[in-house]
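Q: I am attaching a structure below and will ask some questions about it afterwards.
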Amino acid sequence: MGGLIIEDLQEGFGKEAVKGKEITVHYTGWLENGTKFDSSLDRRQPLTITLGVGQVIKGWDEGFGGMKEGGKRKLTIPSEMGYGAHGAGGVIPPHATLIFEVELLKVYE
């Protein structure tokens with residue numbers, strides 16, 4: 001079992017996402033078997049969160065850190081930094097590794 005794996009797909013050149021900042025993101029999430037379980041792109045509705053305060057799974061709080069506006073990353077998130085032994089909403093099974101492609105749209109001052 002490894003930790004969080006961050007792969008930069010596209011370098012961003014805008015403001016940097018740091019703990020405590022509000023950010024707006026697009027994301028798509030898959031299980032390891034390729035099953036897509038959620039996508040803000042499919043809804044055409046980005047998500048705004050405050051980074052590093054526990055609003056989202058730990059893999060996101062850490063995975064967006066240091067990213068710059070316009071950047072895209074692939075995050076491979078181990079279960080303990082995702083939804084753990086409980087899974088989520090009948091869609092994410094217990095102990096699931098999650099794979100997200102994320103795009104940082106905006107960092108707010």
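Here, residue 1 is simply the first one shown, and the rest follow in order.
Note that Cβ sites are derived from N, Cα and C of the backbone, with glycine treated the same way.
According to Swiss-Prot, the protein carries these features:
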VARIANT   Gly3 to Ser  In strain: BNCV / Serogroup B
VARIANT   Gly12 to Ser  In strain: BNCV / Serogroup B
DOMAIN    20-108  domain 'PPIase FKBP-type'
VARIANT   Asn33 to Asp  In strain: BNCV / Serogroup B
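Show me how these features fit into the structure around them.
A: All protein chains shown were included, and the count of other CB atoms within 10 Å of the CB of Gly3 (variant position) stands at 12.
For the recorded site, Gly12 (variant position), the DSSP three-state label reads coil. Note: Gly12 (variant position) has non-local neighbours Met67, Lys68, Glu69, Gly70, Gly71, Lys72, Leu104, i.e. same-chain residues 6+ apart with C-beta under 8 A of its own C-beta.
Regional average pLDDT for the domain 'PPIase FKBP-type' (20-108) in the model is 97.
The Cβ of Asn33 (variant position) has no same-chain neighbour under 8 Å that is 6 or more residues away in sequence. Look at Asn33 (variant position): DSSP puts it in coil.
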Q: Sort the residues of the domain 'PPIase FKBP-type' (20-108) into helix, strand and coil with DSSP and give the three counts.
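A: Tallying H, G and I as helix, E and B as strand, the rest coil: 16 helix, 37 strand, 36 coil.
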